[in-house]
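Enquirer: Pasting a structure here, questions to come.
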Amino acid sequence: MSVNDQITHIGKTLSTTASAFLNYQKSNSNTQDVLTNNGPYKNLLSNTVNNASSTSYFYKRTEHGRFVKNASNTFEDIYSKTRRGDVFRNKFTDNKTCFRMLTYISDDLLNEIPTKEGLKSDADGKLLTEGGENENLRKNASKKETSLFQGFKSYLPIAELAIENTERLNYDTNGTSGTVGAKDVMSKTNERDEIHTELPNFQDSFLIPPGVETKKISSSYSPSALKSFSQTLVNSLEFLNIQKNSTLSEIRDIEVEVENLRQKKEKLLGKIANIEQNQLLLEDNLKQIDDRLDFLEEYGLEVIEANSDENAEDDGMSERKALKNDAIRNEGVTTESISSEASNLPPRRRQQLRDDNSLNRLGAFYSKSKKRHRKSFPTFQQLYEPGTKIGSIMSTHDDFLTCLDFDAPFGTLCTAGYLDHTVKIWDLSKQNKIGELAGHLATINCMQINRDYGTLVTGGRDAALKLWNLNLAQQLYQETQNLTSPTNHIDSPCVHTFEAHTDEVTALSLDPSFLVSGSQDRTIRQWDLRSGKCLQTIDLSFANVLTTSTNVDLSKSTLLTQRNERPSIGALQSFDAALATGTKDGVVRLWDLRSGKVIRTLKGHTDAITSLKFDSACLVTGSYDRTVRIWDLRTGLLNKFHAYSAPVLSLDLFQENAAVVVADEPSVQIYDSEKDESWSCVEQGNETSVSTVKYKENYMVEGRENGDVNIWAV
């Protein structure tokens, strides 16, 4: 197409477009249909396309989405420019004029910027002032949304400070141009991060704007100078207000992000909890299968499996026959038949028969094949903030809890209460009752769980020590709850009873192979778990040296009013051949069980010792003298001690040089001797005192005077 034809088309285009808009003003039709409904305009558009030969003409002018420069350089494409000056270079005018034309924004367009309320700026067409705002907009700045220009201006000082700090970091203070080491790069990076974090802290640099001096304000007599100062301060106030609103907006964005992260964390916590629940379920099923296999093997109830599925019905009949025959064969060893046969024997022979049966079961129970190893351990408690209450079990017993123990976080819990002769078993994950152990004739004072074998050892005021099978107890309890006729088990949950003490058992410690017990009869006994025999007895003839101290307020402690006498042996713990005991005279003694003699004595308490725990480095003791003392086992010296307002009733080792302490108060105290600080796990509104506590793997369970149990993450 020639140049004349192009000029002709331009003239037709202008006249057609003008006539279309003139007709639009007269007809008041829809704005969007002004040109599309105009016939001459559509014909002109069609002729333009036809004169271009084809639509490929337009595609020929492009390359990878951009228009390419033709030979005549009449088409200007700013994306194809390689230098800044080429953007404004053309054949029609100079660069300065082109720049002004391309960057010009009329006042009408600026006044058409919508505000937050949907209203437009003043329509008087006034130009923006030096401050960058319309005068009327400035008066209502606090009521309207901050503009992009204002926000940009408010952050200019921050950008300048960042550039200044970056240049300072990049400057080589040694004046050398050598290679910078990796450590220098890391230190500079960390320093940049610190500077970036501290950028919003303007401190004193923006309190007084430049050009305003407080001394001149108080001494000036020039109205113009004072007005100038006033205008500068007003502008600075507006600037700070914009900056404050922008910062508040950032804070709101951060709060939204934090809330989103919190919700995401809660979902992930729920996922972990679900995974660990499934792990516990699978562990329980594995344990149940192992117990069933041991039961079938022990009593010869295995049935030969069929070789094909076709004989399944016959196999079922043969299995029932085999069970019937086994029941007939073993009829003589059932509980009822044993009783009938034993009734014809002398009393001494009857007791011997029962003892032999118990010892055989004890030896078989502690065989190596019975030892259980968990495939997984819960870690969910580590995700809680320390001091968070995980859950609670209400009214486990009618009176205060005398002792409790659990095998693992979210595992199995056993509790005993005052004047309650039974042990109750609880599921810590579901927080419900799953079993019960009956057999003691008086209050149970102490207990300990062996999670490798799934056993519990208890000591009571009936002078008896009992070893329980927790798995069997749960199975029997489940059968009872399902209202099914319980299997006529030869076994009972009580595997063995250790009887030798002549007074109540006050403390015990369970080792992999041995059991050590302390009694009010002033003796310590060491038992073999596989044979049930007492290996040695240590007589504590000194236990009556200390009488009841008058320093202790007996009316304050619920335990003391119901237990009027201090225990002769308040606490003990054994590990291999080492034994630590805390007695009524307030002295801690370290024993060698191989010789049965004291190898070290730790003196410091002024009243009976109630609890103690030790590890490889330290020993922690609690006493009725209202103190907790931490001893160095290597030197035998006292490291730290901490005083409380009430007698210390129970404690457990939290970590090295730290302990979880119960001091007859509504809260559990965690005392860290290295940091010399103490913090508490307290339930708001609960004034019931804590009587006993156990801690394992950031998981703490405490029992209270009203029978409640609370579970904490620490």
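Backbone N, Cα and C atoms are what each Cβ position is placed from, and that goes for glycine too.
According to Swiss-Prot, the experimentally introduced change LEU148 to Pro is described as follows: Abolishes interaction with FIS1. Quoted from Swiss-Prot, the note on the mutagenesis of GLU250 to Gly is: Suppresses the mitochondrial fission defect of a FIS1-3 mutant by affecting interaction with FIS1. PHE400 to Ala appears in Swiss-Prot as a mutagenesis experiment; the accompanying note says: No interaction with FIS1; slight decrease in interaction with DNM1. For the mutagenesis of HIS440 to Glu or Asn, Swiss-Prot gives this note: Abolishes interaction with DNM1. The structure shown keeps the original residue. Under its mutagenesis annotations, Swiss-Prot gives ARG461 to Ala the following note: Slight decrease in interaction with FIS1; 20-fold decrease in interaction with DNM1; even distribution along mitochondria not punctate. Quoted from Swiss-Prot for the published mutagenesis ASN544 to Arg: Results in mitochondrial division defect, but has no effect on the interaction with DNM1. While the structure shown retains the original residue, Swiss-Prot records the mutagenesis experiment HIS605 to Glu with this note: Abolishes interaction with DNM1. What Swiss-Prot says about the mutagenesis result for ASP664 to Ala is this: Slight decrease in interaction with DNM1. According to Swiss-Prot, the mutagenesis experiment SER689 to Ala carries the following note: Slight decrease in interaction with DNM1.
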Enquirer: In Å, rounded, how far does the Cα of PHE400 (mutagenesis position) sit from the Cα of ARG461 (mutagenesis position)?
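Expert: Just about 16 Å between their Cα atoms.
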Enquirer: So which mutagenesis positions are near HIS605 (mutagenesis position), with CA atoms within 10 Å, out of GLU250, HIS440, ARG461, ASP664?
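Expert: Those close enough: none at all.
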Enquirer: Taking each of GLU250, ARG461, SER689 in turn, which of these mutagenesis positions have a Cα lying within 10 angstroms of the Cα of HIS440 (mutagenesis position)?
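Expert: Passing the 10 Å Cα cut: ARG461.
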Enquirer: Would you please pick out, from the mutagenesis positions HIS440, ARG461, HIS605, the one with the fewest other Cβ atoms within 10 Å of its Cβ?
Expert: ARG461
Enquirer: Counting across all protein chains shown, how many other Cβ atoms sit within 10 Å of the Cβ of ASP664 (mutagenesis position)?
Expert: 22
Enquirer: Specify the nearest of the mutagenesis positions ARG461, ASP664, SER689 to GLU250 (mutagenesis position), where nearness means the distance between Cα atoms.
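Expert: Checked the mutagenesis positions ARG461, ASP664, SER689; minimum Cα distance to GLU250 (mutagenesis position) goes to SER689.
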Enquirer: How big is the gap, in Å, between the Cα of ARG461 (mutagenesis position) and that of ASP664 (mutagenesis position), rounded to a whole number?
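Expert: Answer for this pair: 22 Å between alpha carbons.
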